[in-house]
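In what follows, a structure is listed as structure tokens, so that the remarks can point back to it.
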Amino acid sequence: MINLKELKILHTSDWHLGVTSWTSSRPVDRREELKKALDKVVEEAEKREVDLILLTGDLLHSRNNPSVVALHDLLDYLKRMMRTAPVVVLPGNHDWKGLKLFGNFVTSISSDITFVMSFEPVDVEAKRGQKVRILPFPYPDESEALRKNEGDFRFFLESRLNKLYEEALKKEDFAIFMGHFTVEGLAGYAGIEQGREIIINRALIPSVVDYAALGHIHSFREIQKQPLTIYPGSLIRIDFGEEADEKGAVFVELKRGEPPRYERIDASPLPLKTLYYKKIDTSALKSIRDFCRNFPGYVRVVYEEDSGILPDLMGEIDNLVKIERKSRREIEEVLRESPEEFKEELDKLDYFELFKEYLKKREENHEKLLKILDELLDEVKKSEA
């Protein structure tokens, strides 16, 4: 017997098909890594026998001129997903301006896919006949923002959200909100998306929906439990600001009268790692070569002082994709923002110098503490001599 009170969903987002990373230093086409991740997502959808697949934007990386290869891959994976369950696609800020025409073409050859290009609700039928009302909030058209001042644009967005709340009440079986924007408080997690942000207060997400599927933020985030609101994150680590991000898709189970349940699907992306050094000396060169030799992903080197020794490391090491010189202040800022991620690198940045700076900023009697620290360092140096 078909259970219309149950809905199994696979939610994925931010594929960025066609992306090439580190174009200014060592361009790396990420196609094969993305395809492996997408293969895993499709396999999980098949294995879990999902009823509906939600794609919340930025499927393509180039907004103006996606490659033929990227469009071919997009069509291929959409077709594979449609064989598993009906698919609903919401556009994002990166998505190609011609996506609407592309969507018209795809929907002309299959009724198992829906492209929601506006703020108007859409009713779809899931795999087992469940009636699902989709409440879409696509990334707003830039022309709309330009026609309005900031206050008017904010009112425009909030009025759309209020209307979607009213529309959610008209659901038959399930109501799902789909949005591509930044939830207030998460702007720092936008990764490569940083810039002009559409920021929405989470309280404005219609509370009567059964699930809120979001896209745009590249790391997994459970925003709230009522309604369950999730960013699944992108499938791969596109740049080094995403080193510690959890990547993948989300499997969601909805049952009428019960709280929703979900499970992360890890896409197993290649790792990224930043190595920090005070200066590139012979010891640092050995450390870089040794680390890169055994590291399965891509590496960035950041150093503070120019020592005059900087051979063609990128020509020598295939997975070293970026070498940057940064000021002490820039490096300290990174360490403050992600202390757990980079704590093992502190010794390469002259730990005691950083600690002295910390004392100056945080301790009123820092002069006395600095004197004690210097005395300890002198004793250590004498014992090592």
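Cβ coordinates come from backbone N, Cα and C, glycine included.
No substitution from the list is modelled in this structure, which keeps its original residues.
What you see is a predicted model, and the numbers here were worked out from it, not measured in a lab.
When Cβ atoms from all protein chains are considered, those within 10 Å of His218 (Mn(2+) 1 binding site) total 29, not counting its own. DSSP assigns His218 (Mn(2+) 1 binding site) to coil, not to a helix or a strand. As annotated by Swiss-Prot, Mn(2+) 1 binding site applies to Asp14, His16, Asp58, His218, with the evidence given as experimental evidence.
Within the same chain, residues at least 6 positions away in sequence whose Cβ sits under 8 Å from that of His180 (mutagenesis position) are Ser13, Thr56, Gly57, Asp58, Leu90, Pro91, Gly92, Asn93, Phe137, Pro138, Tyr139, Leu214, Gly215, His216. Annotated Mn(2+) 2 binding site per Swiss-Prot: Asp14, Asp58, His180, His216, in sequence order, evidence recorded as experimental evidence.
Annotation comment: Swiss-Prot describes His94 as active site, proton donor, evidence class similarity to another entry.
In the three-state DSSP classification, His180 (mutagenesis position) falls within a strand. Under its mutagenesis annotations, Swiss-Prot gives His180 to Ser the following note: Decreased endonuclease activity; when associated with S-216.
Listed in Swiss-Prot is the mutagenesis experiment His216 to Ser, annotated as follows: Decreased endonuclease activity; when associated with S-180.
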Lowest local Cβ density among His16, His216, which the record lists as recorded positions, within 10 Å: His16
All-chain count of other Cβ atoms within 10 Å of Asp14 (Mn(2+) 1 binding site): 28
